[in-house]
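Undergrad: According to Swiss-Prot:
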- G33, P34, N35, G36, S37, G38, K39, S40: ATP binding site (BINDING)
- 527-641: domain 'SMC hinge' (DOMAIN)
- S173 to L: In temperature-sensitive mutant SMC1-2 (MUTAGEN)
- N458 to D: In temperature-sensitive mutant SMC1-1 (MUTAGEN)
Amino acid sequence: MGRLVGLELSNFKSYRGVTKVGFGESNFTSIIGPNGSGKSNMMDAISFVLGVRSNHLRSNILKDLIYRGVLNDENSDDYDNEGAASSNPQSAYVKAFYQKGNKLVELMRIISRNGDTSYKIDGKTVSYKDYSIFLENENILIKAKNFLVFQGDVEQIAAQSPVELSRMFEEVSGSIQYKKEYEELKEKIEKLSKSATESIKNRRRIHGELKTYKEGINKNEEYRKQLDKKNELQKFQALWQLYHLEQQKEELTDKLSALNSEISSLKGKINNEMKSLQRSKSSFVKESAVISKQKSKLDYIFKDKEKLVSDLRLIKVPQQAAGKRISHIEKRIESLQKDLQRQKTYVERFETQLKVVTRSKEAFEEEIKQSARNYDKFKLNENDLKTYNCLHEKYLTEGGSILEEKIAVLNNDKREIQEELERFNKRADISKRRITEELSITGEKLDTQLNDLRVSLNEKNALHTERLHELKKLQSDIESANNQEYDLNFKLRETLVKIDDLSANQRETMKERKLRENIAMLKRFFPGVKGLVHDLCHPKKEKYGLAVSTILGKNFDSVIVENLTVAQECIAFLKKQRAGTASFIPLDTIETELPTLSLPDSQDYILSINAIDYEPEYEKAMQYVCGDSIICNTLNIAKDLKWKKGIRGKLVTIEGALIHKAGLMTGGISGDANNRWDKEEYQSLMSLKDKLLIQIDELSNGQRSNSIRAREVENSVSLLNSDIANLRTQVTQQKRSLDENRLEIKYHNDLIEKEIQPKITELKKKLDDLENTKDNLVKEKEALQNNIFKEFTSKIGFTIKEYENHSGELMRQQSKELQQLQKQILTVENKLQFETDRLSTTQRRYEKAQKDLENAQVEMKSLEEQEYAIEMKIGSIESKLEEHKNHLDELQKKFVTKQSELNSSEDILEDMNSNLQVLKRERDGIKEDIEKFDLERVTALKNCKISNINIPISSETTIDDLPISSTDNEAITISNSIDINYKGLPKKYKENNTDSARKELEQKIHEVEEILNELQPNARALERYDEAEGRFEVINNETEQLKAEEKKILNQFLKIKKKRKELFEKTFDYVSDHLDAIYRELTKNPNSNVELAGGNASLTIEDEDEPFNAGIKYHATPPLKRFKDMEYLSGGEKTVAALALLFAINSYQPSPFFVLDEVDAALDITNVQRIAAYIRRHRNPDLQFIVISLKNTMFEKSDALVGVYRQQQENSSKIITLDLSNYAE
């Protein structure tokens, strides 16, 4: 393979004029330079000359790649148009010198100011296609950009989605060249497949039409026969319905006349009884007012007592608070006394320290003055000073210089050790002061507070236990009273229910009692008697009660018996005993069918038989009384089922509204109560009610105070629970704080003993060793000075040591020590001032606490006096309360007697009114039934008219005179004037008015209708059959053509898919096989010899069948890290992973050179070293690396350097190169 040996840039971006760059024989070249110098422009130049588009070169349009100079100010006198023009050239080019074997190929790309670009190879202009073919032959893929990595591309690769990564593999593998053809063929297949499927569906549909039309021709004749049969059956059904409606109406008319006479007689009796009752009520109201007034007085007195008791408890709360406040203040005073004593000790200690330091300062100042007085004694004249200087130079020459230097080094070391020793002494002093002045004091306070909290907690627990015992006793008393009250209320509720039943339905109760006595008697004599219908069934839900009673109707009080023989024997027995009448339902002879609902299940309606509970043995009887009736939630639902859904059965709403089978709508009737008692039982119930009310009232009054006290105790327990929980939390927190305080004291002691003190000892030892060494050197220095300055010292009269000791160095040392003493005095004064201020503050707090204690004691005394006064008032009120209770008891006894007398009169009147209402309801029911039968007759006749049913008429008025649109009185009159001839109705239908006859006719009509519905005649069946046969031939030919074309295109598609998949998988398999090894090498510790050291990396295809249409997941696991997705890796880890992928892809179709622009930007030093080491290992004559980098860890490993810098005067980037192969690593 070839290599890139050099570049030549002319006016390209920041490079003005012609700039040449040579890479020589280097296989690892680094381009370096400061930011903004033009390094990345070099990358753009390489990309530009190799055909990369401008949008990848950080420029929107090509002309922006031409160098642009800086124009001078237009107002300048030196402005030169020609110079300005030359600084902005009109074109630019880049040449790349590519070594291919022994031949050097010159690649050139030119760009003009108007945006035109051209390409040359060895000076010959070629097209872009030829230019790119030449590069592709050298494995330089322009579209895949396998030869370069732009700045920022590494981060983009690491952040790529699986689909984007798959797209990159397509470009590298070359499978993308088949993408367009693949998608076009796939689209054609989908269209052809859709068309063929649609055509097959049409063919099947037309074939079905042929069969349908053929069958329709055969059904037309059968349809005509069945239609005639249906008309005859509908005629019989209409005659049967009209005949029985007329019979039922005649029976009801006779019964209505008898009821009207009985109602008139009962009304007279009621008027006489009401006048007598009014007189009794007036007397009763007056006595009731007296009792109410007495109860009100008793309530007011009781409320006054409750208020005083509440006030007494309210006094207890501030009493307890005042007691706690006094105890708290006393403990605070004790604590403040300790603080005062301790702070006075601190003040005395710092005053003593201040005196000691001040005396030391005064003594040192006197010493300085004495040294100043001796200064003139050791002063040299000018000649002696010259002599001293000459001798001093001789001294330095003969070894004094070395000694002075050693002594200076020792002094410096000594000063550093002293400073460090002073720091450790300060740390020890700080820790000791922290322990004595803060932590110990805080610990004492925390310990005291903890003991106080424990005492408070024990007191609260004791009080909580006492309150719980009291609360349990109160709750036990209240529960016992509540149970008694519940029992009494339950009895009262039962009594009231029974009273309501008896008072509202007195007549009906007597009838029901008589009926039940008869049934009980029949059960004794005839074992086959089962019981009353309403006793043997009941609604599943309470809301169905009214609807079920409406449906049962006259069968509500019917008697279910085992067979017809038992029923006949029972009827004969009742006649013989003159015991009244009853209806019987024999289980063996009644004919029923299982009711079914020809509608989807819904919560809006339900079959009546499904709404009741009963024993399985009575199922036949329940089917008989319920029939196929339906219970609906609302009237609108019932109307919808009747007239829109065509339901023929009876429809009843839960409010009692009824729609008959014939379409007649009537109101519902209320269900009767279950328990009915006679008049004597009613009187005993009223007496029991009054007695229960008095007992409940007495029990409630007795428990009122207990309930109030229980609530107060319960609130107190709740508050105590909260206080105990808070105190326990505080105790825990206080323990934790105390443990932390002790732990901190231990920490500071351990710090002093184990760390600071050993270090101080060590430093002192070092200081002693330095002093000994210094003394030896000083002695050696003095010996040398005495030898050299011997004659001179004899002349001046004092030694050189004495002279030097009284020089400027001594004065500076004394000044420094004096400053240290002054600083120490200032520190002690500040501490003394702080402690003095703190002592004053504590003293003020102590005085305030004393005053607070006096105020709390005064408040406590006042509260005790208030408590005594309230207790006296409570005693007085309790006596008054007892007196009023006794008076109320006497009044209530008299009231009960009067109430019993009044109840007796009301019961008599209520019985009469109840009987009257029963008669009126019965009369209204008969009227409604007559109207119902009239409406059903009108409806039946209308149905005949609408359905064209010809029934025989013997009157002049016919059904043609009946209006269809309305059902008013006129329509009923017309209906009643129509006489129908029933001779054509068979005898069995005249005698049978049961559901079996109706269902038999309906079943026959339904069977015929089903046959007619199945036949569905089609008059044009033959004509349409011929038409469909022609269309089937056309669509069949079209379908076969589409299937053949689909097969042809599918074969072409599979070939293209195979080529595309093979190219893609070949690239993927290669990269996947080499990726892990490359990543392991990039992440391996350079010092590790383990073969499998480093991280792991892998690629996974999401779709094995069409990998190019799905994504590729890239997973990289750095060394010693657990597995996680790429997005959760750090920036450096992502960069290394991306580089491993790039290197693996490059190794598949290796380009002759690989240019990397600042790929190490996000890497730390270790990873940069690994990348550099990888490049050095893999560089070779067939693989040249050119790296743009700012990090010396990278470029110091390269074979050659290309330096880029900015020439500010020319406003241009410049190049310098350096071959590193001549230098040792």
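Cβ atoms are placed via backbone N, Cα and C, with glycine included.
Here the original residues stay in place, and none of the substitutions has been built in.
The model shown is predicted, which means the values in this text are computed figures rather than measured ones.
In the displayed structure, how are the listed features positioned relative to their neighbours?
TA: Residue density at G36 (ATP binding site): 11 other Cβ atoms are found within 10 A of its Cβ, drawing on all protein chains shown.
Averaged over the domain 'SMC hinge' (527-641), the predicted model has a pLDDT of 87.
Sequence-distant neighbours of S173 (mutagenesis position) (same chain, 6+ apart, CB under 8 A from its CB) are L1063, F1064, K1066, T1067, F1068. For the recorded site, S173 (mutagenesis position), the DSSP three-state label reads helix.
DSSP gives N458 (mutagenesis position) a helix state. Other C-beta atoms found within 10 angstroms of the C-beta of N458 (mutagenesis position) number 11, with every protein chain shown included.
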Undergrad: Centre the Cβ atoms of G33, P34, N35, G36, S37, G38, K39, S40, go out 8 Å, and tell me which other residues of that chain have a Cβ in range of the ATP site.
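TA: Other same-chain residues near the ATP site: V1204, Y1205, R1206, S1213.
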Undergrad: For the binding-site residues N35, S37, S40, which one has its C-beta crowded by the most other C-beta atoms within 10 angstroms?
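TA: Its Cβ has the most other Cβ atoms within 10 Å: S40.
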Undergrad: Counting all other Cβ atoms within 10 Å across every protein chain shown, which of the binding-site residues G33, P34 scores highest?
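TA: Of the binding-site residues G33, P34, the highest Cβ count within 10 Å belongs to G33.
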Undergrad: Please classify the secondary structure at N35 (ATP binding site) using three-state DSSP.
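TA: Its secondary structure by DSSP: coil.
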Undergrad: Between P34 (ATP binding site) and N458 (mutagenesis position), find the distance joining the two CA atoms and give it rounded to the nearest Å.
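TA: Between the alpha carbons of P34 (ATP binding site) and N458 (mutagenesis position) there are 77 Å.
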Undergrad: When you measure from the Cβ of G38 (ATP binding site), how many other Cβ atoms are you left with inside 10 Å?
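TA: Neighbour count, Cβ to Cβ under the 10 Å cut-off: 25.
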